[in-house]
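Following: one structure in structure tokens, then a few remarks.
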Amino acid sequence: MASADDYFSDFEDDELDKLYEKAINKSVKETITRRAVPVQKDLHDNVLPGQKTVYEEIQRDVSFGPTHHELDYDALSFYVYPTNYEVRDYQYTIVHKSLFQNTLCAIPTGMGKTFIASTVMLNYFRWTKKAKIIFTAPTRPLVAQQIKACLGITGIPSDQTAILLDKSRKNREEIWANKRVFFATPQVVENDLKRGVLDPKDIVCLVIDEAHRATGSSAYTNVVKFIDRFNSSYRLLALTATPASDLEGVQEVVNNLDISKIEIRTEESMDIVKYMKKRKKEKIEVPLLLEIEDIIEQLGMAVKPVLQQAIELGIYEECDPSQINAFKAMQQSQKIIANPTIPEGIKWRNFFILQLLNNVGQMLKRLKIYGIRTFFNYFQNKCTEFTTKYNLKKSTNKIAAEFYYHPILKNIKNQCENYLSDPKFVGHGKLQCVRDELMDFFQKRGSDSRVIIFTELRESALEIVKFIDSVADDQIRPHIFIGQARAKEGFDEVKYTRKHAPKGRKKVERLHRQEQEKFLEAERTKRAANDKLERSARRTGSSEEAQISGMNQKMQKEVIHNFKKGEYNVLVCTSIGEEGLDIGEVDLIICYDTTSSPIKNIQRMGRTGRKRDGKIVLLFSSNESYKFERAMEDYSTLQALISKQCIDYKKSDRIIPEDIIPECHETLITINDENEIINEMEDVDEVIRYATQCMMGKKVKPKKAITKKKRVQENKKPKKFFMPDNVETSIVSASTLINKFLVNESGGKQLVTSNENPSKKRKIFKALDNLENDSTEEASSSLETEDEEVSDDNNVFIAEGQNGCQKDLETAIIRTGESLTTLKPLHNFERPNMALFVNDCGLPTKIEKNVKDIRGNQHNLEKEKSCTVDKNNMVLSLDDWNFFRNRYIPEGVSFDVEPNFVQYTKGVKVPHCHKVSKIITLFNDESNDNKKRTIDMNYTKCLARGMLRDEKKFVKVNDKSQVDNNSVNHDSSQSFTLSNAELDDILGSDSDF
């Protein structure tokens, strides 16, 4: 016989591995090689702490089994390469490799990444019968771009495609189930995977655009991690122009996206250079103005004592005051705050010193790169903020006070105000270079050309727009292009002072303060309205308004549309214009500033030279030239390292069987009319709308006025949780997770099956067998079994409550010689809130109508069943009361619900009669679960049932029988059959009958 340990044994190793690997077709075999390494020892021949004695080398061999996707073997013999466009060598090579392994495609902007993705999607659409192909892009405009490109290249039927954005979840489950090719943002795919709408096992191809975003816990990373838990047999293609800024960043992207191969090309690559449009780069070194150098020198003199103190404390490296770097100061301050070993006083002193150096570094950066106007706005705001707080004793930073109250700063402020009061003053030499470049460019190319100017700061963008508009003619039409966030408001000295000023204790002072606040608020509102009116009168008014309130998607779309149409021919953009938007063809790019990020620099320069030759102008001042050259050199080094296989790749499933080697068939794809219409559309929203209509199988109709309709709530499908294969998905009770054993006669253990499982027997009180239910039917039926002389003809119907529900009372039972009394109604309509009955102890006087009369009057009940309260506010109407009086039988009355009575009558607060008060008290005790009351009721009920059961003789209720009014005498002294032991058993139990 099997032992108990056999039944409680864990899973076998292979079964555990199967569950751990989620039953996917991927298997990993690890080989660990250990080698001894020399270590340092002390004089006692003990290994020093921290020394590793063994070197471990882990080698993982990954293999894949057959795919779970249903393949079309007739189509596997070849793959289609569209020849609708020029066949390029690098695209041909990348497509072939991307079909059989997960690939990161990093080629310059405008070199056809979308064509590569479309070709891969087309072939997996052909090779599989039901699997899903998903193209993800981070923004709506990019999604619309890819729809146009893919459908215009591949010719995939529009009825098999779907566009899923985050605006609506309507019919999402049906769309995922019925379509095969999807265009969506990664957030939509992630949410639908988590909601159980999309089955990760159905995905066979996933394309990720702008793949350099797949870092940290981004949506791209989360999507791939989720799919990997259930599916290892899918193809992933990642597209980007710049994978990362350094080797560690590239490795992170490779790990997050399960990349097996990187196909990287540069503008100088041999197989790509012949397809590149010419991009002429012009680097211009802009010297600093004398006014700027003077201000830099004065700032250095003011901050030198603080800088010297920081150098002596060892918290900042030694340098010239004009070379203070804000980023380095911020890094040092973060290190100090995170160091728990530094005493609090010293820590915060050092922090305030570095904070001041950070502010001065920001001032110097704005002054050197953007000019005096941008510098002065920041400088004045910081000075006003600190001096106001210091004067109000809200700041005690003496180190900062030494700088901000320095007399040199007052001189700087006066100089800047004098410079900026001149409308013809040029704050930086870069502005003059921008004007000269634009004038020369438009004279040669004409006003139909397009120009984009990139800058990092919003203040600088608005200054460039205003300067171009003031010095150029109507041939140059600039506009700002920024993000949605509102501009940061400067420090409001008046508001801060009033907020922290003494508020006063007297009521007059408080009222006066409130009136002043209302007046100031009205003045601010009036001033803002006047400023807005003045801005609207200027040609740059829309740019100024956008700089203050930000540009929402509608405004951005309108500006791009006007830029393509020619209403504006110069866009001054912040980082929002670097990627993710279809701005159109641009002939000239001017980089007003530069960054140390090669990704940003490459994205900026990639905006031109796509379909025709372009020009790039790089404006450098201060050390910007060094930063740019170093960033580009680092990126070139990174590309060389990637080409030398310095990345740790991950093996991916081939999906197609190893014995099948598809051949390339170059084919001219025929595009149907619907796809051709999408390919010709320019507006993003129009493309999305048309694709959505095609997805839903509707004909595209002109837009109509939106009318709100009442939503019809649809039956929601239950949420689906995706589970690994071969697991139980239902709830498993704890008892089924263990094996139960019994000791048999021979002393051995015997396994108990579910059928043999002994159940615990419940203690049954025999005395309660006949008292278990309180209904009159069961009471009467039990009586029928004891005396067969009970007639079957006498059925009494009693109307219950407002619902008019009728119960068939089998018989009315009374003792021989006994008569019934009745309660007399008090017909006092003047005082309806008095007690309903006069005789509290009375019973109905006579039963004058037989059963036939009762049945004949049932239609009266149906008419009156809705009338429970008459016009005089009585509990029952007169007819209802008469009906009840004539048909009342004591044994046929039971309470089924616990009403919530009030303590007084309805009309006025007159107490109820004694009997009604007792009933109210009874129900209150029942509602509050009064144990004493429950025991008393059980005791009384036992006595009553025992008396009824011992009755030997019963009489029939004859049609003509009459009972005397006052002749009922209940013999409460009748003996009952319950023994004392049975009664104690009942009353001592928890039974509540």
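All positions are counted from 1 along the displayed chain.
A Cβ is built for glycine as well, from the same backbone N, Cα and C atoms used for every other residue.
Annotation source Swiss-Prot lists domain 'Helicase ATP-binding' at 94-261.
The ATP binding site annotation in Swiss-Prot covers Ile107, Pro108, Thr109, Gly110, Met111, Gly112, Lys113, Thr114 and is backed by sequence analysis. For Met111 (ATP binding site), the same-chain residues 6+ apart in sequence whose C-beta sits under 8 angstroms from its C-beta are Tyr90, Arg265, Ile272, Tyr275, Met276.
The domain 'Helicase C-terminal' annotation in Swiss-Prot covers 507-655, and the record cites sequence analysis as its basis. Summed and averaged per residue, pLDDT over the domain 'Helicase C-terminal' (507-655) gives 87.
Experimental mutagenesis is annotated in Swiss-Prot for Asp774 to Ala, with the remark: Reduces the interaction with FKH1; when associated with A-785.
One mutagenesis experiment catalogued in Swiss-Prot, Ser775 to Ala, is accompanied by this note: Reduces the interaction with FKH1; when associated with A-785.
Here the residue is the original one, but Swiss-Prot notes a mutagenesis experiment at this spot, Thr776 to Ala: Abolishes the interaction with FKH1; when associated with A-785.
Looking at Swiss-Prot, the entry for mutagenesis of Glu777 to Ala says: Reduces the interaction with FKH1; when associated with A-785.
Experimental mutagenesis is annotated in Swiss-Prot for Ser782 to Ala, with the remark: Reduces the interaction with FKH1; when associated with A-776.
For the published mutagenesis Glu784 to Ala, Swiss-Prot gives the following note: Reduces the interaction with FKH1; when associated with A-776.
Listed in Swiss-Prot is the mutagenesis experiment Thr785 to Ala, annotated as follows: Abolishes the interaction with FKH1; when associated with A-776.
For the published mutagenesis Glu786 to Ala, Swiss-Prot gives the following note: Reduces the interaction with FKH1; when associated with A-776.
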By a three-class reduction of DSSP, Gly110 (ATP binding site) is assigned coil
Are there any residues in the same chain, six or more apart in sequence, whose C-beta is under 8 angstroms from the C-beta of Ile107 (ATP binding site), and if so which? Tyr90, Ile94, Lys113, Ala241, Glu263, Ile264, Arg265, Ile272
Spatial neighbours of Gly110 (ATP binding site) that are distant in sequence (at least 6 apart) but have CB under 8 A: Lys277, Gly606, Gly609, Arg610, Lys611
Within 8 Å of the Cβ centroid of Ile107, Pro108, Thr109, Gly110, Met111, Gly112, Lys113, Thr114, the other same-chain residues by Cβ around the recorded ATP site are Ala241
Summarise the domain 'Helicase C-terminal' (507-655) as counts of helix, strand and coil residues per DSSP. 84 helix, 17 strand, 48 coil
